[in-house]
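The structure appears right after this line, and notes come after that.
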Amino acid sequence: MSSRTGASLLLILFFFQICSVSALTNGLDASALNALKSEWTTPPDGWEGSDPCGTNWVGITCQNDRVVSISLGNLDLEGKLPADISFLSELRILDLSYNPKLSGPLPPNIGNLGKLRNLILVGCSFSGQIPESIGTLKELIYLSLNLNKFSGTIPPSIGLLSKLYWFDIADNQIEGELPVSNGTSAPGLDMLLQTKHFHFGKNKLSGNIPKELFSSNMSLIHVLFDGNQFTGEIPETLSLVKTLTVLRLDRNKLIGDIPSYLNNLTNLNELYLANNRFTGTLPNLTSLTSLYTLDVSNNTLDFSPIPSWISSLPSLSTLRMEGIQLNGPIPISFFSPPQLQTVILKRNSIVESLDFGTDVSSQLEFVDLQYNEITDYKPSANKVLQVILANNPVCLEAGNGPSYCSAIQHNTSFSTLPTNCSPCEPGMEASPTCRCAYPFMGTLYFRSPSFSGLFNSTNFSILQKAIADFFKKFNYPVDSVGVRNIRENPTDHQLLIDLLVFPLGRESFNQTGMSLVGFAFSNQTYKPPPIFGPYIFKADLYKQFSDVEVSSKSSNKSILIGAVVGVVVLLLLLTIAGIYALRQKKRAERATGQNNPFAKWDTSKSSIDAPQLMGAKAFTFEELKKCTDNFSEANDVGGGGYGKVYRGILPNGQLIAIKRAQQGSLQGGLEFKTEIELLSRVHHKNVVRLLGFCFDRNEQMLVYEYISNGSLKDSLSGKSGIRLDWTRRLKIALGSGKGLAYLHELADPPIIHRDIKSNNILLDENLTAKVADFGLSKLVGDPEKTHVTTQVKGTMGYLDPEYYMTNQLTEKSDVYGFGVVLLELLTGRSPIERGKYVVREVKTKMNKSRSLYDLQELLDTTIIASSGNLKGFEKYVDLALRCVEEEGVNRPSMGEVVKEIENIMQLAGLNPNSDSATSSRTYEDAIKGSGDPYGSESFQYSGNFPASKLEPQ
């Protein structure tokens, strides 16, 4: 092989090495996105390769190597949302809107997306119950699940989303009552004090609207409860929400009087109460000076004249009072409010003459008085407007000749698109600038516009200009926009407008451009003029995506370009090789400091590199080698996943336990330093104490006090030979509870153990319980309190049931594990034994009306032998079962657990403040005859310090 060929091959190999180590996407993120790609029948075009951040996958936004945004609206995606989505732990935005072929339930572990701010699934076909785990998305601001097929009830846990701004579940099949908190543990929607939007319309929600739902502390501006099955009266507490601007309670089964306390909502712009079962008379609402729209149609109100106070509403634009048994003549000043545009009074008993007089609003366009008793009509001399008097006596006498005797005919021909452009090819549309293109199209649904007339084209021209100006201001790839086909839904009076958005500089959008435009609407980034009110945008399927624009007109040009690119790549590789060599040199220099943070530590001097220890000593390798007789087999007393545990004797005669990390468990130097600093701060008589460490000769060792009587598991199983009567079990429960409460509440920073079990509770020579195996893994972000959690992900039988949904372990997870330990102390059984789960066995067997709750056959024989002195037994069982409640919010804190055990001990005639349990004459025999207390299952170290966020396995 020639030297030139060899050099070329080396260069190629080097290039592939660079590529292999320089992927720009975090491994778990890449795996999650590839799972999406595999799950979807029609993944987005351009999702090629295995490095989404590096190859710029459509709709994917990254920061560094982490995926922070997925925006894939209106891409005709088909399939389900796989559980792998939960691995995108840095994701802030998930927008899959307007993909109607996306179906199935949302994965329960969607709650693992702890940094998610925007969850936008509008216009898909997702179904099933909204996952309870959504309540764990503490950063969530925007939750849009409308226009899907969700069923079931609203999860109460959504009340925990303290930052939620937008909550939209409209147009689904959600049923049941609105959840409110119970004031103690159960959350509810009344806790959403920062939320501005409750959009719950067009579902199957039922029951009374809870009075507890509303308070003066809320920030709501839109409450849209229309099209449900709510019953009862409007709660008075609603009037406390002074920020409300839109209230839609129409199309329900509400009863009682329309309350006068609605006058307190002085910022209200739109009030919809139509199609309910209200009775009584319409109250005076003259305090609502900002009211644009009032709709009280189709209620069984008492016969009454047209209220004169209507003319005192200065902002009123649309008035609907259809079918509410109005009678008598129309007051002469009725049409005088200066902003009044539309009046609908049909299906009443209004009599005499329709006379607009001279004091009529200059804005008035449309008056509908069909099906009344009008006998005469005097048109306004100075105003052209549309009046409908069909099915009134005046029309029966005049016949069908006058135009006002014809039923309404809506004009939907208005369009801002030009009609004088040259014809376009089939499928294309002419833009306002007469360019033929494939526009991105859809329908704007305005849920409560403050006008109802379809005749004033000025409003729609304003809308068209506002949308175009928005896209121009923020540099969207948009040439122009147009609106057309304006119509009103007669059922709910929503205003529907077709929108066309034309691409800039090309015939069609690419997927990125179209997603940007769609996101502006799905995320409500675009805000329409206020008169249009809240809206949703339902996009049409867009398939005319432009391909990547590559010039291929000349093969010679292609060859030339290829040659130039080849030379550039070669030079680039040579440059990279040089840079790589320099960086490797510097990296090697840095590695010394990172891998050995104690390298510059002079024990005789003060140094910033010295670990800040509290009572822990730095041992040399030679010191520990000597005290373990060269780590002899005789001193090998067990171990776990971290490595082996050796017994040693210090020169002063003190017994120590040395945990020696095996190669696969070694941490980074800085991580090890951080860990020993934190472990050295833990000082409590019920927690195994760190005496020191060794970071020498590429070894990492932790030195602990030696606990002679092994684990609680050994004693319960009979392995240790120690007899545990009821008194001793209570003292062990109290001691281990105090140790765990210390870790939660007094350690600095607080520590979440994450693997509480009987193997990790050790007993000293006095049977004092000591919590072990709380090796640290990472700080958990909490603005109020910083916790440290352990690497261990828990043990079957002790594992918090909520973990399976959230993949998160908390202080309440430790409480659950401790509750299982309490039941172990009671039964002497392992958590799972012969396929039976001790928690379920106790719950099933228990009968509170009988002695000892009828649990005798489950109790440990040692307890049965002392059954005559089981004072506090029932309270102990109650406490254990509270600790193993399915939901963490229903479990006590460890501080509360300790207080209850102290009370139980007092009931048993014991002093909860005594320092130790009773001694045992079997201690020496146990130590000699049962093997070492640090057996293979005991005291398993969990101290691997992950460099990045801990992910579920």
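Glycine too: its Cβ is placed from the backbone N, Cα and C atoms.
None of the noted substitutions appears here; every position holds its original residue.
In the three-state DSSP assignment, the secondary structure recorded for Cys421 (mutagenesis position) is coil. Here Swiss-Prot notes a mutagenesis experiment, Cys421 to Ser, with the remark: Loss of activation by hydrogen peroxide; when associated with S-424.
In the structure as shown, the Cβ atom of Cys424 (mutagenesis position) sits within 10 Å of 16 other Cβ atoms. Under its mutagenesis annotations, Swiss-Prot gives Cys424 to Ser the following note: Loss of activation by hydrogen peroxide; when associated with S-421.
Quoted from Swiss-Prot for the published mutagenesis Cys434 to Ser: Loss of activation by hydrogen peroxide; when associated with S-436. For the recorded site, Cys434 (mutagenesis position), the DSSP three-state label reads coil.
Long-range neighbours of Cys436 (mutagenesis position) (same chain, six or more residues apart, CB within less than 8 Å of its CB): Cys421, Ser422, Cys424, Glu425, Met428, Glu429, Ala430, Glu507. Mutagenesis annotation in Swiss-Prot: Cys436 to Ser, described as Loss of activation by hydrogen peroxide; when associated with S-434; the structure shown retains the original residue.
Annotated domain 'Protein kinase' per Swiss-Prot: 631-905, in sequence order, evidence recorded as sequence analysis.
Taken from Swiss-Prot, the feature ATP binding site applies to Val637, Gly638, Gly639, Gly640, Gly641, Tyr642, Gly643, Lys644, Val645, Lys659, supported by sequence analysis. According to DSSP, Gly643 (ATP binding site) sits within a strand segment.
Listed in Swiss-Prot as a mutagenesis experiment, Lys659 to Glu is described as follows: Loss of catalytic activity. Other Cβ atoms within 10 Å of the Cβ of Lys659 (mutagenesis position), summed over all protein chains shown, number 25.
A sphere of 10 angstroms centred on the C-beta of Asp755 (active site, proton acceptor) encloses 25 other C-beta atoms. The annotation active site, proton acceptor is assigned in Swiss-Prot to Asp755.
What Swiss-Prot notes for the published mutagenesis of Asp773 to Leu is this: Loss of catalytic activity. DSSP assigns Asp773 (mutagenesis position) to coil in the three-state reduction, placing it in neither a helix nor a strand.
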Can you give me the Cα-Cα distance between Gly643 (ATP binding site) and Lys659 (mutagenesis position) in Å, rounded to a whole number?
7
Need this for a regression test: recorded positions Cys434, Lys659, Asp755, Asp773, filtered to those with Cα within 10 Å of Gly639 (ATP binding site). What's left?
Lys659
Look up Lys659 (mutagenesis position) in the DSSP assignment and report helix, strand or coil.
strand
If you measure from the C-alpha of Asp755 (active site, proton acceptor), which of the recorded positions Cys434, Val637, Val645, Lys659, Asp773 fall inside 10 Å?
Asp773
Length of the line joining the Cα atoms of Val637 (ATP binding site) and Asp773 (mutagenesis position), in Å:
16
Within 10 Å of the Cβ of Val645 (ATP binding site), how many other Cβ atoms can be counted across all chains shown?
27
Please tell me which one of the recorded positions listed here (Val645, Lys659, Asp773) sits closest to Cys434 (mutagenesis position), measuring Cα to Cα?
Asp773
For the domain 'Protein kinase' (631-905), the mean pLDDT of the predicted model:
83
Between the Cα atoms of Val645 (ATP binding site) and Lys659 (mutagenesis position), what distance do you get, rounded to the nearest Å?
4
Taking every protein chain in this structure into account, which of the recorded positions Cys421, Cys434, Val637 has the most other Cβ atoms within 10 Å of its Cβ?
Val637
